[in-house]
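> Just lifted these from Swiss-Prot, have a look:
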type: DOMAIN; residues: 1-184; note: domain 'N-acetyltransferase'
type: MUTAGEN; residues: Leu45 to Ala; note: Reduces activity to 30%
type: MUTAGEN; residues: Gln53 to Ala; note: Reduces activity to 1.5%
type: MUTAGEN; residues: Asp117 to Ala; note: Reduces activity to 3%. Causes the formation of a constitutive dimer in solution
type: BINDING; residues: 118-131, 154-163; note: acetyl-CoA binding site
type: MUTAGEN; residues: Arg126 to Glu; note: Reduces activity to 19%
type: MUTAGEN; residues: Ser131 to Leu; note: No effect
type: MUTAGEN; residues: Asp151 to Ala; note: Reduces activity to 1%
type: MUTAGEN; residues: Ser154 to Ala; note: Reduces activity to 8%
Amino acid sequence: MDFPYDLNALFPERISVLDSNLSAGRKAHGRPDPLPQVTTVIDELGKASSKAQQLPAPITSAAKLQANRHHLYLLKDGEQNGGRGVIVGFLKVGYKKLFLLDQRGAHLETEPLCVLDFYVTETLQRHGYGSELFDFMLKHKQVEPAQMAYDRPSPKFLSFLEKRYDLRNSVPQVNNFVVFAGFFQSRSAVQLRKVPPRKPEGEIKPYSLMEREVVREEQRVLPWPFVRPGGPPHSPPLLPSSPQSRSLSVGSSPSRAPLRPAAATVLQQGQTPSSPLNDSCRAKRTSSLNRSRLSFH
C-alpha cells in the first residue's frame, strides 16, 4: 500500500513498533509534525484489514491505538514506489484479561498477550512477509505462539498458524478468542479452577409469585395499635420501665411495667364531661338560685 509521501522519513526501520505515542522515531528538526501522516497510514491500514476480513467496522485506528496500551508492528518495503516506500502489512498485539476453559473444563483467569489484528496487503501475500512480521513480534515480546490468544482469527490466519507454527488443536471457548492446547501447559494448577456445573432451570410454578407476595406481606409489621385484619393482634408497646425496675445485672431480663388499660367513658347525647371544678360551680349556682327563690316567698 503506497502513500503520496515519503514513508522512509516516517518509518526509518524496516519494521517499526508504534505505541500510543504514534511515533516510530525522533522528530527531525525543521520538519513538519509527522503525526497527521502517521495517523492516515494507520487508519487506511485498519480499513483495508476490516475489508479483507469482512468486518462491519475497522478494529484498528490511530485513535484506538492512542487509547489503549497496544503495540503495532508495521512492515515496509523502502525501495518500492520510486524510493518512497510502501507499507506491506501490520500486526497489532496487546494484553487482555480473559476467562478461559481448558480441555478438562477448568476455569482460568489470565491476561495473556493477544493478537488483535493481522494484515498483509493482498498483492504481497505468500512472499514470507507475514512470517517475517510475526517472528519479529515473537522475538520482541519474548513469547511463544502457543502462549498467545487470538482474537477472532480468520480461516486464512488459522491456516497460517498451523502451517508456520504447527498450531492445530484449538480449545473451544465461550468468547471470540482462540487458544491452543499448549496455552495451558505453562499455567500452574493453582491458576486453574473447576467451574461448578450449572443448576438445571426448573419450571416456575404458577402460584410461586403469589406465595412470595404473601411472605413479603407477612414480613411487614404495622405499628401498634394498627392491627392487621384477620391476623393475630400485636402486643402493645412496652411502657418505659422505672429506674427501680430496670435490671443492671448481666444475664437478667429487664422487668416489665404492668399494663393498665384505660377505662373508656361513654357520654350520652347532651352530656358534658364532669370534673371536680365543674361540680363545685354547679353546686354554687344551685345554692344561689334557691336563696333567690326563698326571698320572694
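Backbone N, Cα and C define each Cβ position, glycine as well.
Unsubstituted: the structure retains its original residues.
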> Given the mutagenesis positions Leu45, Gln53, Asp151, Ser154, which lie close to Thr121 (acetyl-CoA binding site), meaning Cα to Cα within 10 A?
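Hits: Leu45.
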> Near Asp117 (mutagenesis position), which of the recorded positions His127, Gly130, Ser131, Asp151 can be found within 10 Å, Cα to Cα?
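Those near Asp117 (mutagenesis position) - Cα within 10 Å - are Asp151, in sequence order.
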> Over the domain 'N-acetyltransferase' (1-184), what does the predicted model average in pLDDT?
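Across the residues of the domain 'N-acetyltransferase' (1-184) the model's pLDDT averages 93 on the 0 to 100 scale.
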> If you count the other Cβ atoms within 10 Å of each Cβ, which of the recorded positions Gln53, Thr121, Ser131, Ser154 comes out on top?
Thr121
> For the C-alpha pair, I'd like the distance in angstrom between Leu158 (acetyl-CoA binding site) and Asp151 (mutagenesis position), rounded off.
11
> I need the most crowded of these mutagenesis positions: Asp117, Asp151. Count other C-beta atoms within 10 angstroms of each C-beta and give me the top one.
Asp117
> Run through the Cβ atoms and count how many others sit within 10 Å of the one on Gly130 (acetyl-CoA binding site).
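Excluding its own Cβ, Gly130 (acetyl-CoA binding site) sees 22 Cβ atoms within 10 Å.
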> Relative to the Cα of Gln53 (mutagenesis position), which of the binding-site residues Leu124, His127, Gly130, Pro155, Leu161 has the closest Cα?
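Smallest Cα separation from Gln53 (mutagenesis position) among Leu124, His127, Gly130, Pro155, Leu161: Pro155.
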> Measuring Cα to Cα, how far is Ser154 (mutagenesis position) from Phe118 (acetyl-CoA binding site) in Å?
10
> Which of Leu45, Leu124, Pro155, Leu161 has the fewest nearby Cβ atoms, counting only those within 10 Å, among these recorded positions?
Pro155
